[in-house]
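Submitted below is the structure of interest, expressed as structure tokens.
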Amino acid sequence: MAMDLGGYLTRIGLDGRPRPDLGTLHAIVAAHNRSIPFENLDPLLGIPVADLSAEALFAKLVDRRRGGYCYEHNGLLGYVLEELGFEVERLSGRVVWMRADDAPLPAQTHNVLSVAVPGADGRYLVDVGFGGQTLTSPIRLEAGPVQQTRHEPYRLTRHGDDHTLAAQVRGEWQPLYTFTTEPRPRIDLEVGSWYVSTHPGSHFVTGLTVAVVTDDARYNLRGRNLAVHRSGATEHIRFDSAAQVLDAIVNRFGIDLGDLAGRDVQARVAEVLDT
């Protein structure tokens with residue numbers, strides 16, 4: 001499809017057609033973070049996320065004002081960046097955040113972007129789809145140095161072909177995911193998306209996760225529990241009912257539930273309040 005770039009830029013609050021430079025990449029990542037929430041309502045309601053075409057992603061995240069998970073966020077952003085003149089490679093990763101060292105090897109079910117900026121050396125890791133701990137700035141795809149984002153410091157380490165992204169959270173380095181720099185075709189990403197949106201053991205199928213990152217805070221909703229992380233302090237809010245959770249989804253996170261009107265969203269949310 002011919003990307004409706006203007007529609008996307010309006011969705012994230014930017015005007016005009018920006019130049020494909022590093023400043024634009026930073027601005028788009030920041031605007032996307034604060035404008036399009038992370039959410040898994042489709043898998044939770046039994047709706048597979050199978051189509052990662054530009055048409056499908058634009059229709060859901062822009063036209064219908066929904067959110068999505070990594071394959072959708074980074075899928076849409078990849079198409080946008082290519083339309084602007086950036087060179088984009090899609091990569092796959094394994095989520096290791098909060099996993100025990102001796103846990104089984106996780107599947108490659110995370111999607112990130114490797115982006116080249118015209119006229120600049122090297123490549124940048126871009127990820128607007130890792131929920132409440134997602135990168136809030138592009139960082140150099142370079143192992144070793146600590147790299148400051150709009151929020152926490154991050155760093156990449158490398159072991160053979162594997163890169164590991166870690167974030168400094170409350171003073172400690174937390175590994176988030178590993179990935180290789182081998183580009184992945186869309187069909188491979190659609191297989192991963194199908195798996196995490198339909199497998200009965202997937203946490204996207206069994207629990208509710210919603211997140212958004214503003215300029216000064218990270219908002220993370222898991223079931224009935226909302227955590228707001230801001231300037232080293234965390235506020236915890238516990239909702240009493242599924243109705244209150246849905247109100248937060250609509251009014252705090254800005255998700256339009258109109259395209260789910262034929263489904264009993266409140267009943268399904270009530271089933272997973274404490275998961």
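Each residue, glycine too, has its Cβ placed from N, Cα and C.
At each noted position, the model has the original residue.
It should be emphasised that the depicted structure is a prediction, and the values quoted were computed from it without experimental measurement.
Pasting the relevant annotations from Swiss-Prot:
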type	residues	note
ACT_SITE	CYS70	active site, acyl-thioester intermediate
ACT_SITE	HIS110	active site
ACT_SITE	ASP127	active site
MUTAGEN	CYS70 to Ala, Ser or Gln	Loss of activity
MUTAGEN	HIS110 to Ala, Arg or Trp	Loss of activity
MUTAGEN	ASP127 to Ala, Asn or Trp	Loss of activity
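I'd like to know what surrounds each of these features in this structure.
The Cβ of CYS70 (mutagenesis position) lies under 8 Å from the Cβ of HIS110, ASN111, VAL112, ASP127, GLY129, PHE130, each of which sits 6+ residues away along the same chain.
Secondary structure at HIS110 (mutagenesis position), as computed by DSSP, is strand.
Classification of ASP127 (mutagenesis position) by DSSP places it in coil, neither helical nor stranded.
CYS70 (mutagenesis position) falls within a helix when secondary structure is assigned with DSSP.
Take the CB of ASP127 (mutagenesis position) and look out to 10 A: across all protein chains shown you find 27 other CB atoms.
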Tell me the Cβ neighbour count for HIS110 (mutagenesis position), meaning other Cβ atoms within 10 Å of its Cβ, over all protein chains shown.
27
